[in-house]
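Peer 1: My structure is below; once you've seen it, I'll send some questions.
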Amino acid sequence: MWPPGSEDSYSAKMDYGKSVVNILPSVEMLVNFNGEMTRSSKRSCLLYAERVDFKELLQLRLTEKSDQRRMYITTVDSASFQDLKQDQSLNVSFSGFIDNVVRMLKDCQSGKLELHLTTRDQNLSSGREVHDYYLQFVEIRSFKNLVHLSLPCRSAPLNTVLFYINSMLEASHKKQYILEQSMQQMQAEINAQRAHAERLTTENTNIREALAENTRILEEKHAAEVHQYQEKLSKINEQRSNELERNRRAISGFQAQLDKASLEKAELKSAQEQAEKRCQTLSEELSCCKARVCTLKEQNDKLHGDVANIRKHERKLEYKIEDLKQHTVELQEHIQKGNKEKANIAAELEAEKKILHTKRQALEMASEEISKANQIIVKQSQELLNLKKTIAWRTEVALQQEKAVQAKESLLSLRENELREARITIEKLREEIPQQLQSMRNFAQGLEQKYSKQILILKERLAIPTGKENRR
């Protein structure tokens with residue numbers, strides 16, 4: 001619990017008793033005190049570990065058992081935790097930090113780790129820090145001690161010590177008040193039990209007196225009854241002796257009959273043993289026969305089952321044979337139809353091959369004609385080049401022939417246009433030939449007519465200009 005009003009308090013309006021949670025029960029353990037001027041010593045201390053539910057706040061409190069005034073407090077909040085995380089390379093969140101602190105405290109309690117309270121070097125401390133000690137979790141090793149965690153710690157001021165001592169006194173007063181109430185209740189119960197015991201003692205005394213009186217009366221009564229019983233017993237003994245003599249005689253007669261019955265019993269027993277042996281033999285034979293009958297019955301049932309399965313299998317095979325026969329007939333019909341279709345397709349294929357061969361021959365002829373037309377076009381182009389050279393030479397000869405030259409040039413331009421159109425047409429025809437091979441069945445005749453007409457037109461167009469030129 002944090003004392004309100006001190007520097008460790010976080011809100012004066014909060015209910016501290018409900019907010020503070022003990023993360024570890026208060027335990028007693030040995031703590032090493034390492035000072036600058038004194039040697040290290042182990043002292044028995046009480047450790048309290050507390051945290052706040054709704055805020056990241058942890059407090060460890062050490063109190064020397066021999067002197068409760070010596071108290072050392074370690075407080076870790078979110079800001080100081082970030083400093084610890086940066087200085088000591090911690091890799092956990094605040095909740096993980098609390099879990100690890102609890103685990104290390106349990107290790108200290110079991111002896112795996114030790115708690116050291118070390119005095120801080122005043123030369124290295126800054127003016128802002130108010131911590132005088134370091135609370136260290138140390139693992140003792142043969143070569144060098146390993147410090148797992150070092151927390152800043154300070155001596156608790158007097159008001160804090162008084163606050164915690166006051167809290168302890170209040171708790172002890174509450175316990176004392178509860179104990180006093182329980183003692184009063186127990187004292188009342190003891191008084192009631194004492195009164196009950198006295199009442200029982202009085203009743204016991206009365207019962208003992210009544211018991212003694214009843215015992216005396218019963219003894220007198222029993223003495224008279226015993227005298228009567230003794231007289232009756234003497235008479236009974238005489239009668240018994242007479243009956244014993246009579247019984248001895250009867251027993252001797254019964255003994256003779258018993259011996260005779262024993263002989264008869266022995267004979268009957270031997271006969272019974274023989275009968276039992278015979279019965280056992282017969283029972284064994286009967287069990288063997290029953291086992292044999294069961295075996296034969298199982299075999300018979302199995303054979304009946306096999307016969308039924310074989311009959312079912314035969315029926316299935318018959319059904320399958322019928323299905324296979326029907327399927328065979330259907331397959332034969334399909335084969336006949338397939339053979340007919342195959343013959344028809346072969347005839348159609350042969351006819352198509354013949355048509356294709358004819359069309360290929362026609363196409364080859366058209367290709368030859370196109371090549372001839374190309375040769376003619378090449379020759380005409382050479383003639384055009386020669387004419388251009390002649391026209392260029394004639395323009396230099398005389399200005400009088402300008403009109404004739406202009407006419408020649410117009411004719412040449414017309415001829416070039418015609419040649420360009422012819423070349424475009426030929427290129428188109430060359431591109432269309434591979435595509436038209438696939439549709440030769442429908443367009444072969446049209447192609448022949450088209451190519452022949454175009455070749456004739458080209459020949460006429462090429463022949464007309466050459467005739468005019470010769471006339472000039």
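Yeah, the Cβs are placed from backbone N, Cα and C, and that goes for glycine too.
Substitutions noted, but not modelled.
Under the heading domain 'PISA', Swiss-Prot lists 53-105. Quoted from Swiss-Prot, the note on the mutagenesis of PHE143 to Asp is: No effect on binding with Gorab or homodimerization. In Swiss-Prot, a published mutagenesis experiment is listed as MET440 to Ala, annotated No effect on binding with Gorab or homodimerization. Rescues coordination defects and centriole loss in both interphase and mitotic cells of the null mutant. In Swiss-Prot, a mutagenesis experiment is listed as LEU447 to Ala, annotated with the note Loss of binding with Gorab and thus abolishes subcellular localization of Gorab at the centriole. No effect on homodimerization or localization of Gorab to the Golgi. Partially rescues coordination defects and centriole loss in the null mutant. For the mutagenesis of SER452 to Ala, Swiss-Prot gives this note: No effect on binding with Gorab or homodimerization. The structure shown keeps the original residue. In Swiss-Prot, a mutagenesis experiment is listed as LEU456 to Ala, annotated with the note No effect on binding with Gorab or homodimerization.
For each feature listed, report its degree of burial, its nearest neighbours and the pertinent distances within the displayed model.
Peer 2: Within the same chain, no residue at least 6 positions away from PHE143 (mutagenesis position) has a Cβ under 8 Å from its Cβ.
Every protein chain considered, the tally of other Cβ atoms within 10 Å of the Cβ of SER452 (mutagenesis position) stands at 13.
Secondary structure from DSSP puts LEU456 (mutagenesis position) in a helix. Listed in sequence order, the same-chain residues six or more apart from LEU456 (mutagenesis position) with CB atoms under 8 A from its CB number zero; the list is none.
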Peer 1: Would you list the DSSP helix, strand and coil counts for the residues of the domain 'PISA' (53-105)?
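Peer 2: Going through the domain 'PISA' (53-105) residue by residue, I get 22 helix, 15 strand, 16 coil.
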Peer 1: Which whole number is the mean pLDDT over the domain 'PISA' (53-105)?
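Peer 2: Summarising the domain 'PISA' (53-105) by its mean pLDDT gives 89.
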